[in-house]
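These features come from Swiss-Prot:
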type	residues	note
MUTAGEN	R200 to C	About 50% ribosome rescue activity with ArfA, initial rate
MUTAGEN	S205 to P	No longer forms a detectable complex with TnaC-stalled 70S ribosomes
MUTAGEN	S205 to C	About 50% ribosome rescue activity with ArfA, initial rate
MUTAGEN	P206 to T	No effect on ArfA rescue of stalled ribosomes
MUTAGEN	Q252 to E	Loss of methylation. No longer allows ArfA to rescue stalled ribosomes
MUTAGEN	Q252 to A	No change in complex formation with TnaC-stalled 70S ribosomes
Amino acid sequence: MFEINPVNNRIQDLTERSDVLRGYLDYDAKKERLEEVNAELEQPDVWNEPERAQALGKERSSLEAVVDTLDQMKQGLEDVSGLLELAVEADDEETFNEAVAELDALEEKLAQLEFRRMFSGEYDSADCYLDIQAGSGGTEAQDWASMLERMYLRWAESRGFKTEIIEESEGEVAGIKSVTIKISGDYAYGWLRTETGVHRLVRKSPFDSGGRRHTSFSSAFVYPEVDDDIDIEINPADLRIDVYRTSGAGGQHVNRTESAVRITHIPTGIVTQCQNDRSQHKNKDQAMKQMKAKLYELEMQKKNAEKQAMEDNKSDIGWGSQIRSYVLDDSRIKDLRTGVETRNTQAVLDGSLDQFIEASLKAGL
């Protein structure tokens, strides 16, 4: 015999939670806007303006994530109720178990949509840039920066985000000195914004012939891509623009022209650079776009003391600004802000970061 009342209570609970989300996420307005966007994308001349078409496509994906999920929730809950009625009438435990399994799947889907309420910031839905900088410590720190780069690239891949290496400076022996990665996808900045800070590694160094334990630091800094229509005034006199040859491993594909571009904003000391295109003009445009994004983020941080402290972390690679500790010898990774801890260090280094990110977002960091 199976208990039907607890399942009916769950259906009622999910129905109420869905209704709350419909209001909070403005379902009716989003559904109407989705119809408008679909109509625009069906126009034969829409691709005459590729940037606008791409923006509409991105908007459609974001709208569908809300509208389609809530539509599926409504239909799914009705279907589960129907299955339960059949199970009771036929006294069929197999049908009952099928209904419960469908209900479990619906609850997980709803929980994912509820989590999007964490993304309430103005730019949470934007694409973003991730800067990783090796701290002092030479080869060991540079290898750690490379491990972080791999970890974030794996994480982004697992979430279906697109990644692009904008600039990378290789280490002298191993690893990297720094890297800038562009991460594109739905709520990329919202997902990654709490990852800004210093990451501490403790391990027996493979670069130490004595096998001694070393502590290394690398910093991560996340900032949103700013739309071109955002008004950020940059005085050309405040900029120093340098061009240089693209670094590479050698061979016939090395770029022998000075196409790489580095831009320094003298008043703030902010530096952006790009070398991923053979065209100096395109690299300069990309570096200016990053500069605009960084200056916008700096303005946002001036209005928010907590974010300002986060920006300070970027230049303070040491004990005081750590967000996470990776102690590989003890098989322990711990987030120092939320207390979330795991023993599965390899999974985390392979990109399994959601438990840390979700906890920090829920904590309002």
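FYI, residue positions are counted from 1 along the chain as it appears here.
Each Cβ is built from the backbone N, Cα and C atoms, and glycine gets one as well.
From a predicted model like this one, the values you see are computed outputs, not experimental measurements.
Shown on the structure are the features that Swiss-Prot records.
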residue: R200; record: mutagenesis position; CB count, 10 Å: 23
residue: S205; record: mutagenesis position; CB count, 10 Å: 19
residue: P206; record: mutagenesis position; CB count, 10 Å: 12
What is the interatomic distance between the Cα atoms of R200 (mutagenesis position) and P206 (mutagenesis position), given in whole Å? 17
Name the secondary structure element type, per DSSP in three states, that contains S205 (mutagenesis position). coil
